[in-house]
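Encoded as structure tokens, the structure appears first; notes follow it.
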Amino acid sequence: MEPVDPRLEPWKHPGSQPKTACTNCYCKKCCFHCQVCFITKALGISYGRKKRRQRRRPPQGSQTHQVSLSKQPTSQSRGDPTGPKE
């Protein structure tokens, strides 16, 4: 390896940047284009802001699952709660 100028920042070292720009393509060649492409495209890791998903609302006429659970009878405890008598 050839010596690198110590005054250069690490991201400006020769060979640290690919000669071509990154693309939005997800083919194998583009996924291994550079370290950033590999992390975002091949591994699927992105640290950007996540888009908030809209909650899917149930139709007006249907009941929610939570309401149907509250109408169920409570389970009866079996046996004496204080323990067996001997």
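The backbone N, Cα and C atoms fix where each Cβ goes, and this holds for glycine too.
Here's what Swiss-Prot has on this protein:
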- CYS22, HIS33, CYS34, CYS37: Zn(2+) 1 binding site (BINDING)
- CYS25, CYS27, CYS30: Zn(2+) 2 binding site (BINDING)
- TRP11 to Ala: Unable to insert into membranes upon acidification. 40% loss of transactivation activity (MUTAGEN)
- TRP11 to Phe: 85% loss of transactivation activity (MUTAGEN)
- TRP11 to Leu: Unable to insert into membranes upon acidification. 95% loss of transactivation activity (MUTAGEN)
- ARG53 to Lys: Decreases methylation by host PRMT6; almost abolishes methylation by host PRMT6; when associated with K-52 (MUTAGEN)
10 Å Cα neighbourhood of CYS30 (Zn(2+) 2 binding site): matching recorded positions from CYS22, CYS37, ARG53: CYS22, CYS37
Which same-chain residues, if any, lie at least 6 apart from CYS37 (Zn(2+) 1 binding site) yet have Cβ under 8 Å of it: CYS22, CYS30, CYS31
Beyond the site residues CYS25, CYS27, CYS30: chain residues whose C-beta lies within 8 Å of the centroid, for Zn(2+) 2: THR23, TYR26, LYS28, LYS29, CYS31, HIS33, LYS41
Residues flanking the Zn(2+) 1 site, with Cβ no more than 8 Å from the Cβ centroid of CYS22, HIS33, CYS34, CYS37 and excluding those residues themselves: PRO18, THR23, CYS30, PHE32, GLN35, VAL36, PHE38, LYS41
Site with most surrounding Cβ atoms, counting all protein chains shown within 10 Å, from the binding-site residues CYS25, CYS27, CYS34: CYS34
Binding-site residues (CYS22, CYS30), the one with most neighbouring Cβ atoms at 10 Å: CYS30
Densest Cβ neighbourhood among HIS33, ARG53 (recorded positions), 10 Å radius: HIS33
